[in-house]
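Straight from Swiss-Prot, the features:
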- ASP153: active site, proton acceptor (ACT_SITE)
- LEU38, GLY39, LYS40, GLY41, THR42, TYR43, GLY44, LYS45, VAL46, LYS61: ATP binding site (BINDING)
- 32-297: domain 'Protein kinase' (DOMAIN)
- LYS61 to Arg: Loss of activity (MUTAGEN)
Amino acid sequence: MSSSPVVSRDILEELQLYTAQNLEKLEVNKYYEVIRELGKGTYGKVDLVIHKIRGSKMALKFLKKKSTKLKSFLREYSISLYLSPCPFIINMFGIAFETDEYYVFAQEYAPSGDLFDIIPPQVGLPEPVAKRCVHQVAIALEYLHSKKLVHRDIKPENILIFDKECRKVKLSDFGMTRRAGSPVKRVSGTIPYTAPELCDTSKHDGFCVDYSTDVWAFGVLLFCMLTGNFPWEKAMPSDTFYEEFVRWQKRRTGAVPSQWRRFTDESLRMFRKLLALEQERRCSVKEVFAHLGHRWMLDGTSGNHHQSVLNSSSEEDELLVDRMKQQTLSPTANTSNAIEPGSANHFTSMSTNSSVSSTNSYERSARDSPPTSRILVTTPIEICV
C-alpha cells in the first residue's frame, strides 16, 4: 500500500505529459455538429455535440485560455481520464485539443442533467431514490480516495444523472481535485458544503488537502437530498443553524436541532460520523453502506441495500496508460482505437454555484424539456423548517 501514492503520481504526470505533447489545434465545426449549449460561465462553456466521424453524442468542455492555465487544463483532463474506469465516475472519450480561444476535451453526455435539477426544494427526494444515489456516489468517492485523490467540490451540480430515479448516477467535474496531502492556498468565500476547518478565516497560510473535506461535503449533500434544504449557510459560529448543530454534536444539549428532527436515530448516528467537527474523527464515506438497510426518515421507507466491492490495482492503472498511448487525442482518430464510454447518450454539466471555491462556475442553459423542480434555496428562512 505504501507504493500507491507514487504509482498514482507517476501515471498522472505521464498522462499530462503525453496530452501536452499531442495537443492539436483544431476547428470545432470541422469535426463536430453543435446541437446546443449546455452551460456557460466565467471560465468557459459546455456544448452538446455529435461527432461527425463516430456519429455519437458527447459533451465538449471548453476552458478559456485567458483564464485557464495549460497546466490546469492538463491536470483536470488527465485526472478525469485516470478515474474514468470507475462505473460511477463520468467517462471520457480520450479526446483533447485546443482552438484559438479554448482548451477542449470531450466526455460523456447524461440526458437527465444533474442531481440539482431533481431535488424538490423543502421536500427532498424519496428515500429509496436518495439511497440509490448516495450508494453510487459513495462508491465513486471511495474509488477516488483509493487513488490518493480528493475531489474538493462535492455538490449536487457535480453529480450527473441518467434517469430521474437515480438508477444510474456519476460523479463529475475534477477541476478542483488534488492529491491528498498537497498544499493549497486558502480560498475566499464559503458554500454550505465547505468543512468548518476550511471556513476558519484565522488561518491564512493555506492547508493540506485531506479526504475528510470530501466526507463533510458528502454528509451535507446527503442532508440536501433528503430534505431539499441546506442544514446551514456556512459552517461558522456566526451561523445560528450551524451553532445549534455544534451544540448537539458536542453533546452540550440533548435536544436534536430543529432541522434534524425528521431523521431516525440510525441516520442521526450516521450524520454524527460524517459531520464530525474534528476532521480526524470523521469516518470514511463507505460508512454509509452500513446504514443503507435502515430507515433514515421518520416518515420514510427503507431502500434496498446492495453490497459493492471496489477493486483497485496498479494493473488497471497501467492498462489505462497503454490505452491512452495507443490512440491519438485528435477527434479524427480511427474509432476502433478510441476510448468509448460504456453507454451512449450521456450529459455533462458544470457547477452552477457562483462560489469562488470552484474553478468551474456555470449557468445551465435551458433544456428542451426543462425540469419541474425548483432551485434549492439557501437563505436562512428557507433552511430552517
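Cβ coordinates are placed from backbone N, Cα and C, and glycine is handled just like the others.
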Statement: argmin Cα dist to LYS61 (mutagenesis position) over the recorded positions LYS40, THR42, GLY44, VAL46, ASP153 returns VAL46
Task: Name the secondary structure element type, per DSSP in three states, that contains LYS61 (mutagenesis position).
output: strand
- prompt: What is the maximum Cα to Cα distance, in Å and rounded to a whole number, among the residues LEU38, GLY39, LYS40, GLY41, THR42, TYR43, GLY44, LYS45, VAL46, LYS61 annotated as binding ATP?
  reply: 14
- request: Tell me, if you would, which residue among LYS40, LYS61 (recorded positions) has the fewest other CB atoms within 10 Å in the structure shown?
  value: LYS40
Message: Whole-number answer please: how many Å between the C-alpha atoms of LYS40 (ATP binding site) and ASP153 (active site, proton acceptor)?
response: 18
